[in-house]
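Worksheet: one structure, shown below.
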Amino acid sequence: MGSDFSTVKIRKVTSCSICKAMMSHPVSINCGHSYCKSCIQSYYCNVSPKTGWKMLGCPLCSSPFSLENLRPNKELETIIDMIKGMEEQDQDMVCEEHEEKFNRFCEDDGQLLCWRCYWEDRHKGHTLAHVKDVYQNYKEKLQNTMTKLRELQENHEVQIHFITHQINAWKDAVEDRRQTIKSNFKNLQSFLQEEEKFYLWRLENEEKEMLVQLEGSEANLQQTFERAQCQIQELEAKCQGSAQKLLQDVKNTLSRCEAMKRNPLKADPLKVHTKCNVSELYFDVKTILRRHQVSVILDPSTAHLDLALTKGGRLVTYKRCPRDLQARSSAKRFYGLPCVLGCEGFTSGRYYFEVSVENATSWDLGVCVENVHRGFNMKKEPESGFWTIKMSEEDGLEALTSTPTPPLHLIEKPQILGVFLDYEAGAVSFYSVTTGSHIFTFPKASFQDTLRPFFQVYQYSPLFLPAINNQ
C-alpha cells in the first residue's frame, strides 16, 4: 500500500500540469516549476499574441517567465527515464497465461509463477518459494558464476598472450634455421642450389603448418574470451535488474555459463624439424675439394716452446717444456701465444687440408701470412694477415674478424674440419667433414704474400693432421 502511495506521489511530481501526462523533455522556468518543453512553448505561443506580453505567468503560481529563460531539467528527466524503465520491467514480469504478476518461483522447473500458477497441479509436489526468499540465493549463484567467468576470461587472456609470444618465438626460430640453411649453401657449387630451394620449401611448409595450429589456438581462445564477455554482460544485467528479471530462466543461464569450461593450453615444444643434412649432397663437393688436398706437416721451427710435436709432426699438444734460450731467439718461433705453422707455403693455386679436432674442446685454425707477428699482441684478423676460426667452450664457434660476427651454427660438434684456400680467388673456406656442411667463408681478399696453415693449441686440446692415405 505504501509503495502504491509513493508511486502516486512520484507520478504527480513528474506529471506536466498542462498535458496531465508524464513530462517529455522537462524544462524549468524562473519560478522552478517544470513542464513538457512542447507544452510550455505552446502555452506561451497561444497566450502571448492575445495579450501582447513578452512575460507570462506560470500556469501554476503566476510568476512571470519568458521562453528565453527555459532550462532543461536533467535530473527530472533522469527520474522519469528510471520510472519508465521500472514500469517496462514490471510489464515484462507478468504471467502471459493469467496476466498476473509473478511472485512465486518453482525450484524444480526453474520457472517464475503467478499466484494462479502456484495452485496448478503441474507444480504439485514441487519446491515452491516466494520470489523474495530465493532472490538472494540465486543472485549469489549468478555472482559466483560471473566471478568464475572472469577468472576464465583472465586465464584465456594470459593464454592469448602466450600464444602470441609462441608465434613470435616460432617465427624467430624458423628465421634462425632459415639463415643457418642459407649459410650452409652459400659458397657451395651451383648444383646444390636446387636442393637449397627444396629444403627451404619444406621449412616454409613446416612454418605454415605450425602457424596454422598456433593461430587456430589463438582464434579459439579469442572466441571463448568474447563468449565469456557476453555471458558476463548478461549476468551483470540480471544482477542489476529486479528479482523477477534475475530469476527468469536463471537455471538455463547458469547451465550455459557452467558449460564454458577452462581448456588447458597444450604448449607443444617449438622445435623446427626441417634439417639440412647435406652429407650425401656434399659427397661430390668433398671429392672436388680432395683433388686439391695436401698433406700438412707442422713446422717445429715455428712452434711455441710449450707445444710438443709428435707422430712425424702431425700431432701437436700443449705441454709445458723447459726453455731453450737459443731456440726461443729464433725469429720464426711464436713466443707469445702457443701457436705453430704448417711447413707448406702457398703462393698460388688451390689447397685443401683437414684437421682432426675430436679430442679438443678449444682451438684456433686456418691460414695466415708467413711473416705474421709472433708476439703477445697478435691480432688474429684478416687485416693483420690471419684468416682463422675459433672454437671455445664459452663462446662456441666464431670467425675471427676485426668486427664482431654472430656465432657460427653447427648441427653437431665437428670431429674433423676441412680448410680450403683458393689463392687467386682470394677465398678461405671452412667445412665440417663430420656433417658434410659448409661453416664459413671469409670475404674476398687479395693475397700477395705466402700463406701457411696456422694452428693455436690449448691445454688438453691436441690437434692431429691425418695423412691423406689414412682418411
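Placement of Cβ uses the backbone N, Cα and C atoms for every residue, glycine included.
Taken from Swiss-Prot as is:
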type	residues	note
BINDING	C95, H98, C117, H123	Zn(2+) binding site
DOMAIN	276-471	domain 'B30.2/SPRY'
MUTAGEN	C16 to A	Abolished E3 ubiquitin-protein activity and ability to inhibit type I interferon IFN-beta production
MUTAGEN	C31 to S	Abolished E3 ubiquitin-protein activity and ability to ubiquitinate TICAM1. Abolished E3 SUMO-protein activity and ability to sumoylate CGAS
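Here the features listed in Swiss-Prot are painted onto the structure.
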residue: C16; record: mutagenesis position; Cβ neighbours (10 Å): 19
residue: C31; record: mutagenesis position; Cβ neighbours (10 Å): 13
residue: C95; record: Zn(2+) binding site; Cβ neighbours (10 Å): 16
residue: H98; record: Zn(2+) binding site; Cβ neighbours (10 Å): 13
residue: C117; record: Zn(2+) binding site; Cβ neighbours (10 Å): 20
residue: H123; record: Zn(2+) binding site; Cβ neighbours (10 Å): 17
For C95 (Zn(2+) binding site), the three-state class that DSSP assigns: coil
Any further residue of that chain within 8 Å (Cβ to the Cβ centroid of C95, H98, C117, H123) of the recorded Zn(2+) site: E97, E100, R104, L113, C114, W115, R116, Y118, E120
C16 (mutagenesis position): secondary structure state under DSSP, collapsed to three categories: coil
Local backbone state of C117 (Zn(2+) binding site), from DSSP in three classes: helix
